[in-house]
Amino acid sequence: MSAIENIVISMENATERRKHITKQFESKKLSFSFFNAYTYQSINQSINQSINQSINQSINQSINQSINQSNSILHNIEESRILTKGEKGCLISHFLLWNKCVNENFEYLKIFEDDVILGENAEVFLNQNEWLKTRFDFNDIFIIRLETFLQPVKLEKQTKIPPFNSRNFDILKSTHWGTAGYIISQGAAKYVIEYLKNIPSDEIVAVDELIFNKLVDVDNYIVYQLNPAICIQELQANQSKSVLTSGLEKERQKRSKIRKKKTLKQRLTRIKENIIRALNRKKWKEQQRIKEMQGKEIVRFM
């Protein structure tokens, strides 16, 4: 079965974000549906809530079936001590849609988050399906990443899949954060669900770390990076001028401040780095930038 229209994950009460999404998609004459994001509570309350939070009745039926089949995954995610509450809710929201893709036999799903900004000619990619069907087998395990996080990443050029609308399908070979926009094949949805079924709760990671980092080097699992990208998170595009607050980002920043106790070697290395920075801050910054960029590039947004 062909996929449904573009799905945007959004909390039901996120008024400003929903206005933002409506403006973005309507400006491109794109149809879309909101998927009410999973709100972290106790697992039993959340399951009952999730059944009622959906795009339409058919999706409710799919979610009900998915939950009945996947309680172990939901409980594992809830028990994770690594993830913040926001990260748990985000992962489960994406997971429920992957389950929908499999249970309703969709060839693929186009999934977005409610802080996405769409670029030039995004409608050509998101309104049409022929370019997808002529280039990809949806039984294969692949994700097409439509987004850039504007971070240095390793990309492998390939010639098997031709460009479309002057954008290449490069193969992602390193971490690339964010899940604001991607297309997942049914084959990939099955693979990621099966992966989650077979790992303990202490190995569960955030959704972007899972599909765009942890699995990137796995054989037969391919992430195609659309290059240049057709979408970006509003926070990444506008930085300090961002108007859409992110509770998830605040949680992550708070967690990053909780530092682990360092070894003597690590402390001495840090002291050395501080001295170098103090003596020649500009030179040190340039060295760090060059080191980070070796063999990498920043995927442009346009």
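Cβ coordinates come from backbone N, Cα and C, glycine included.
Unsubstituted: the structure retains its original residues.
Among the natural variants in Swiss-Prot is Lys29 to Asn, noted as: In strain: DL42 and RM 7004. Quoted from Swiss-Prot, the note on natural variant Phe106 to Leu is: In strain: DL42 and RM 7004. Record note (Swiss-Prot) on the natural variant Gln151 to Arg: In strain: DL42 and RM 7004. Here the residue is the original one, while Swiss-Prot reports the natural variant Ser256 to Pro with the comment In strain: RM 7004. Recorded in Swiss-Prot as a natural variant, Asn274 to Asp carries the remark: In strain: RM 7004.
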Field: Nearest recorded site to Phe106 (variant position) by CA-CA distance, among variant positions Lys29, Gln151, Asn274
entry: Lys29
Task: Sorry to bug you, but what's the C-alpha spacing from Asn274 (variant position) to Lys29 (variant position), rounded to the closest Å?
output: 52
Task: Work out how many Å separate Gln151 (variant position) and Asn274 (variant position) at their Cα atoms, rounded off.
output: 24
- request: Just name the winner among Gln151, Asn274 (the variant positions) by count of other CB atoms within 10 A of its CB.
  value: Gln151
Statement: If you rank the variant positions Lys29, Phe106 by how many other Cβ atoms lie within 10 Å of their Cβ, the lowest count goes to Lys29
